[in-house]
Amino acid sequence: MHTPKHAIQRISKEEMEFFEGRCERMGEADETMWGTKWCGSGNEATDISELGYWSNLDSCCRTHDHCDNIPSGQTKYGLTNEGKYTMMNCKCETAFEQCLRNVTGGMEGPAAGFVRKTYFDLYGNGCYNVQCPSQRRLARSEECPDGVATYTGEAGYGAWAINKLNG
């Protein structure tokens, strides 16, 4: 593909730094999806009970954000997350997908569909399953003190590409 000469403009180093800074700030500002406090790479909530305009969708994201996970670079259940993104327990991923499918009505339903497609089909970081060898679980909890995790592998092209390029 050839770019026409009239579409190319030389700019100064200062102008380039201005535009680079602007792009970086845009990325920081867009960490959560409009209408939500929890859907995205961060959260904007001041406390656990705060939800955005699309409260049903936001509730799904909030629950998912507080689910069992292994942050990038950390080890849990004998499994080290060497990827760029947080790795989630497969039970959490299943519950998150079902929650998003249950969000219907108005514009909130299509927004939940967008989150679901983006998260699972594009991002698709994969997840882990925990086996509890002793079959002994802590009282009133699903935690397994001697659990061992196995990774399912990336499910979406985006996560696969990012993890390969950064690894």
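Every residue, even glycine, has its Cβ placed from backbone N, Cα and C.
If you look for the noted substitutions, you won't find them, since the model keeps the original residues.
Annotated in Swiss-Prot:
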BINDING   Trp38, Gly40, Gly42, Asp65  Ca(2+) binding site
ACT_SITE  His64  active site
MUTAGEN   Cys144 to Met or Ala  Does not affect the binding of ryanodine to cardiac ryanodine receptor
Q: Measuring CB to CB from His64 (active site), give everything in the same chain under 8 Å that is also at least six residues away in sequence.
A: Met88, Cys92, Ala95, Phe96, Cys99
Q.
Please identify, from the binding-site residues Gly40, Gly42, the residue with the sparsest Cβ neighbourhood, meaning fewest other Cβ atoms within 10 angstroms.
A. Gly42
Q) What are the other residues, in sequence order, whose C-beta lies within 8 angstroms of the center of the C-beta atoms of Trp38, Gly40, Gly42, Asp65 at the Ca(2+) site? A) Glu31, Thr32, Thr36, Lys37, Cys39, Ser41, Asn43, Glu44, Cys61, Arg62
Q | Number of Cβ atoms other than its own within 10 Å, given for Asp65 (Ca(2+) binding site) | A | 19
